[in-house]
Amino acid sequence: MEVRKLSISWQFLIVLVLILQILSALDFDPYRVLGVSRTASQADIKKAYKKLAREWHPDKNKDPGAEDKFIQISKAYEILSNEEKRSNYDQYGDAGENQGYQKQQQQREYRFRHFHENFYFDESFFHFPFNSERRDSIDEKYLLHFSHYVNEVVPDSFKKPYLIKITSDWCFSCIHIEPVWKEVIQELEELGVGIGVVHAGYERRLAHHLGAHSTPSILGIINGKISFFHNAVVRENLRQFVESLLPGNLVEKVTNKNYVRFLSGWQQENKPHVLLFDQTPIVPLLYKLTAFAYKDYLSFGYVYVGLRGTEEMTRRYNINIYAPTLLVFKEHINRPADVIQARGMKKQIIDDFITRNKYLLAARLTSQKLFHELCPVKRSHRQRKYCVVLLTAETTKLSKPFEAFLSFALANTQDTVRFVHVYSNRQQEFADTLLPDSEAFQGKSAVSILERRNTAGRVVYKTLEDPWIGSESDKFILLGYLDQLRKDPALLSSEAVLPDLTDELAPVFLLRWFYSASDYISDCWDSIFHNNWREMMPLLSLIFSALFILFGTVIVQAFSDSNDERESSPPEKEEAQEKTGKTEPSFTKENSSKIPKKGFVEVTELTDVTYTSNLVRLRPGHMNVVLILSNSTKTSLLQKFALEVYTFTGSSCLHFSFLSLDKHREWLEYLLEFAQDAAPIPNQYDKHFMERDYTGYVLALNGHKKYFCLFKPQKTVEEEEAIGSCSDVDSSLYLGESRGKPSCGLGSRPIKGKLSKLSLWMERLLEGSLQRFYIPSWPELD
C-alpha cells in the first residue's frame, strides 16, 4: 500500500512539473523578454537586444540562470527581428515558420515547441561539454576576435604560421577531435606555431571572413594566406599540414660538395649563415620554423651527419655527431662566429642564439630598413648608438681596406658602436653627403662616425680626414676617435640630412610582377577549390556564363557560314536556272526592310589595299555595291549614292564602296566585257574609246561566287523602264555612254540625276531578279 502511495506521489510530481513547464512556455512573451512595447521599431528592438545580450552573456555573467536568460533573449530577438515571424506571433501567438495551418493547430505546435525548448537536461550528468562555459578552458586561452585577427594574427603570420580551429556549441565532431587538438597544439606551440580558436556562434564575421562554413574546421595561415586542412584529425597529419605551409626553400641541404659555396654567400646575400648538424635525415620542424621566422636576416643550412659526404665538415669544425650542434658563420668561413650544442634544443635557446647573431660583424647597408635596425635613433644620453661607416668601392673579392676594417671591428666590438660598410658606387648620394671633398676621395675608401638624431635622416658625423687604407696608423686614429667619443659626444661636429638608401637586394620589376601574379593565381586557385567555394559561386557562374555565350556565338556563326557554303550552287547550275527563267535569290526582301543601324552610310574606297578583303575574300552571302566616279563628280555622286542606298544599310550582307575611274579604268572595262552581248565591241583605237563616260555606274560584286550585276544611268523614259535590269543587254549596253558629243552627252542634266533610279535597282538586287555576269577570276587592281 505504501509503495502504491509513493508511486502516485511521483506521478503527481511529474505531472506538476510538466504543467509548470507548459505554463512557462505559454507565458513566453518576446516583447516582455526584451523589455520593448508591441509598437517598437526594429532599431529599438536591436538596441534592447544588444544591451541585454552583453549583460546576460554566459561568458561574462556568472549567474546560474544567465544561460537560460540569454537563450530567451536570443529567441525573442529571433522572433521580433523577423517581420514575418513577428506578425505571426502578434496574430496567433506562434513563433514558428509554418503559417499555412489554422490558428488552433499553430497554437498546439507553439505549446509543444516551447515546452521542448524550456525542458533542459543537465549536461554535467551525461558529461557532454556542449557549452563553451563548461568546456575545457584550453580553448578560451586561444579565442580570437575579428580585430585581434586582423591587427595581430595576420601581421604575425609573416613570422610564424598559425593553426586555427573553428568550433561552435552543440558540435559532436568538435568534441570528438578535442583530445587530439589539445595534444597537438601543446606540442606545436612549444615549437613556435601560433594557435587560435574561433567560435562560429559568437564570431560569425570572422568565421565568414576565413571561409569556414562548417564546424569543426581547421585552417592554417602563413604570410596572410589561408589554407584549409582536409585530412583526418590525427597528430601526424596536423604536423605535416603545418610543415606543408612553410616554403620549401627555407633550409638548404649542405654536404662536403657545397658547404664552401653556401658559407661564402655572406658577401652577396649580406647575411650570416647558420648550419645545424644532426643525426635525423629529415630537417626538424623546429629548425624550419626558426628559419621562417628569421628568413630576412640569416640563411639556414642543414647537415645530416649520418650521410656519406659530410665527414670533412664534421672534422674541420670539430662536430660531435651524437648531439645536435648549431653553428653560425659570418665573414669568416674557416671558423664559426658562435656555437651551441645540446641534446634537447628548446625554442628559447635557439631564439637567443639567433638574436645574438642576426647581423654580420660589418654588415653592408643595403636598404633603409637595415640602416634603421643597425643604426637606431638615440632615445636618451645613456642609449647612444654610434655607427662607424666604411665607404668603399664594390669589388668581387675582399679588398685590403675592408679586411683591415673587419679585423678592427672584430677587435673593438662594443654595445654602443656598430660597424657597417657601404658601396659608394651603389649608394652615391649617401656617400657624397658624408664626404666633405668627394674628389679627394675619388676611388678611395673613407671612414665616417655618425649618430642618428631623428627618423627624418638628420645625423651628426665626423669623417676621417685621410682616406682609409687599413694601415696601423689608420686603426690607431680611428681608435682614438672612438675613445674620445665616449668622453665628449661633441666630437661629431658636422651635421647633415642623409637621403634614403636604395634597396639593393629588391627584385627587379619583372620579378616582382611575376611573384605577384603567381601569388594571385595561387590565391584564386585555393579560393575556388578549397577556401571560399560558396563565395566564389557567383563569380564562377558569371565566368561560365560569359564563356558559354562566347563559344555559343562562335559555334552558331561557324554553322551559319557552313550552311551558306552548302546552300550555294555552282555557276553552271545557276546559268541553267536562268535559261529556264528561274533564279535563286541570294537575299530576301526582309533584308531591305531592316532599320538602318547607323545614321550614316559607310562608303570605303576600293583600292589595291582593300581589294582583297572587300572583294576577293568577301564572306559567302555578302556583296559589295561599288559606285564608279571620277575626281570631278566625286562629291555630288557620293551624296546622291548615300541617299539612295541609306535604307538598305540595315542589311549586314551589303557593303558599299566607290571606285575611282581615273585610276582604275582598265579594271572596270575588263569587267564590262563580260556584260556585253554579241554586238561589235568597240576598238580600243577608236577615237571615242578613251572618252567613254562610266561615272554613275554601280556594280554589285559577289566575291565568293565571282559574278556581278550592273546598274547604268538611263537617259530616256523608255530606257528608264529597264533600269537596273541586266537581262536586256541589247537595249542597255551603250545607254549612258557619252561619245563626247553635246547632243548625246550627259552634260545637259545634273550629275546627281544619274542615280535617281538606284533605289529601285537595289530592291531588285535584293529580290534576286537581276541578271548575273560571271567571270573566271577577279582581275588584279593595279
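A Cβ is built for glycine as well, from the same backbone N, Cα and C atoms used for every other residue.
The domain 'J' annotation in Swiss-Prot covers 29-93. Under mutagenesis, Swiss-Prot gives His57 to Gln with this note: Does not lead to enlargement of autophagosomes when overexpressed. Residues or ranges marked as domain 'Thioredoxin' in Swiss-Prot (evidence: sequence analysis): 119-247. Under mutagenesis, Swiss-Prot gives Cys171 to Ala with this note: Does not lead to enlargement of autophagosomes when overexpressed; when associated with A-174. Listed in Swiss-Prot as a mutagenesis experiment, Cys174 to Ala is described as follows: Does not lead to enlargement of autophagosomes when overexpressed; when associated with A-171.
Confidence annotation: the domain 'J' (29-93) carries a mean pLDDT of 81 in the model. Sorting the domain 'J' (29-93) by DSSP state (H, G, I as helix; E, B as strand; all else coil) yields 45 helix, 0 strand, 20 coil. For the mutagenesis positions listed here (Cys171, Cys174), the lowest count of other CB atoms within 10 A around the CB belongs to Cys171. Around His57 (mutagenesis position), taking its Cβ as the centre, 16 other Cβ atoms fall within 10 Å, counting all chains. A straight line from the CA of His57 (mutagenesis position) to the CA of Cys171 (mutagenesis position) spans 20 Å. DSSP gives Cys171 (mutagenesis position) a coil state; it is part of no helix or strand. Secondary structure of the domain 'Thioredoxin' (119-247), assigned with DSSP and counted as helix (H, G, I), strand (E, B) and coil, comes to 57 helix, 23 strand, 49 coil.
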